[in-house]
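**Student:** This is the structure I want to talk about, given as structure tokens.
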Amino acid sequence: MAAIAFIGLGQMGSPMASNLLQQGHQLRVFDVNAEAVRHLVDKGATPAANPAQAAKDAEFIITMLPNGDLVRNVLFGENGVCEGLSTDALVIDMSTIHPLQTDKLIADMQAKGFSMMDVPVGRTSANAITGTLLLLAGGTAEQVERATPILMAMGSELINAGGPGMGIRVKLINNYMSIALNALSAEAAVLCEALNLPFDVAVKVMSGTAAGKGHFTTSWPNKVLSGDLSPAFMIDLAHKDLGIALDVANQLHVPMPLGAASREVYSQARAAGRGRQDWSAILEQVRVSAGMTAKVKM
């Protein structure tokens, strides 16, 4: 069993630390919330007066904090982790922070001779309690291999996202998609109500289409990702259908700002001559808008 320092005992961190204890690991904990520390001490953890004390003699130091500034302060501030850290220890940041902050933290740790990787998590606090988190590991092959037994005490699935900083990048993309889709789903649900359409009917239909399953696994693989833009569903038709939905929403006084923004992207694609291409070619349009080179010839 490993000697672990766990810093950050919030809604996610506390149950994650508890699962490490249940697996028999030696845990030294620190948090500014004394009650959160007491909760873990009652389960067998050892309290630390500061991050440096928590890190002393630890093989792994796990940080699970609300933002990147706090992570930096915990690592490099007064009585920070670096003051008590041994050079053979591995720091694992599991916080959700800005990727560029992660890159700088890892670089600064390396400059001091320390090892650090990023492993943000997916799923919810309920999964943190049951030890079924999705673990998104960004690190060297050696770091991922070394950390895996510790990480799997807190999760049920580990994805090796690639090198250092890649874990937080895939977490960022996943969060962007799920959070934006939550708002777009709300627009669709409210339009459903305004049209007096039974919600269960809409759910039944969408659960079997790209609307419910997402384009990454439905419309894209056999089209734009395979270099094929021949239309299964033309951008011109998608633009028309989206326009009808927005017109109906406007008549019913249902605000749909995300839908309107989406239609603008389709309008740009049509203006670029993509109207008769498959709707998955929207990926190429957004690439070009981002200053990148399209991967599929028009």
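Cβ atoms are placed via backbone N, Cα and C, with glycine included.
Annotation source Swiss-Prot lists active site at LYS171, citing sequence analysis. The feature NAD(+) binding site is assigned by Swiss-Prot to GLN11, MET12, ASP31, LEU65, THR96, LYS240. Residues or ranges marked as 2,3-dihydroxypropane-1-sulfonate binding site in Swiss-Prot: ARG123, ASN174, ASN175, TYR176, MET177, SER178. What Swiss-Prot notes for the published mutagenesis of GLY122 to Ser is this: 25-fold decrease in catalytic efficiency with SLA as substrate. 5-fold decrease in catalytic efficiency with NADH as substrate. While the structure shown retains the original residue, Swiss-Prot records the mutagenesis experiment ARG123 to Gly with this note: 130-fold decrease in catalytic efficiency with SLA as substrate. 3-fold decrease in catalytic efficiency with NADH as substrate. One entry in Swiss-Prot concerns the mutagenesis experiment THR124 to Gly. Its note says: 230-fold decrease in catalytic efficiency with SLA as substrate. 12-fold decrease in catalytic efficiency with NADH as substrate.
Mind running through what each feature is packed against?
**Tutor:** On its own chain, LYS171 (active site) has THR96, PRO120, VAL121, GLY122, LEU136 as residues at least 6 apart in sequence with a Cβ closer than 8 Å to its own Cβ.
In the three-state DSSP reading, LEU65 (NAD(+) binding site) counts as coil. Taking a C-beta cut-off of under 8 angstroms and a sequence separation of 6 or more, LEU65 (NAD(+) binding site) has the following same-chain neighbours: ILE7, GLY8, GLY13, VAL71, VAL74, SER95, ILE97.
The DSSP secondary structure for ASN174 (2,3-dihydroxypropane-1-sulfonate binding site) is helix. A simple way to gauge crowding: the CB of ASN174 (2,3-dihydroxypropane-1-sulfonate binding site) has 14 other CB atoms within 10 angstroms, across all the protein chains here.
DSSP classifies GLY122 (mutagenesis position) as strand under the three-state reduction.
Note on ARG123 (mutagenesis position): other Cβ atoms within 10 Å of its Cβ, all shown chains, come to 16.
Using a 10 Å Cβ-Cβ cutoff, THR124 (mutagenesis position) registers 13 neighbours.
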**Student:** Looking only at C-alpha atoms, tell me how far ARG123 (mutagenesis position) is from ASN175 (2,3-dihydroxypropane-1-sulfonate binding site), rounded to the nearest Å.
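**Tutor:** Pair distance, Cα basis, whole Å: 10 Å.
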**Student:** Where SER178 (2,3-dihydroxypropane-1-sulfonate binding site) and THR124 (mutagenesis position) are concerned, what is their Cα separation in Å, rounded?
**Tutor:** 13
**Student:** Inside 10 Å of the Cβ of GLY122 (mutagenesis position), count up the other Cβ atoms and send me the figure.
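**Tutor:** So the Cβ neighbour count for GLY122 (mutagenesis position) comes to 18.
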**Student:** In three-state terms from DSSP, label LYS240 (NAD(+) binding site) for me.
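**Tutor:** The three-state answer is helix.
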**Student:** Distance between MET12 (NAD(+) binding site) and ASN174 (2,3-dihydroxypropane-1-sulfonate binding site) at the Cα atoms, whole Å?
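**Tutor:** Per the Cα atoms, MET12 (NAD(+) binding site) and ASN174 (2,3-dihydroxypropane-1-sulfonate binding site) stand 18 Å apart.
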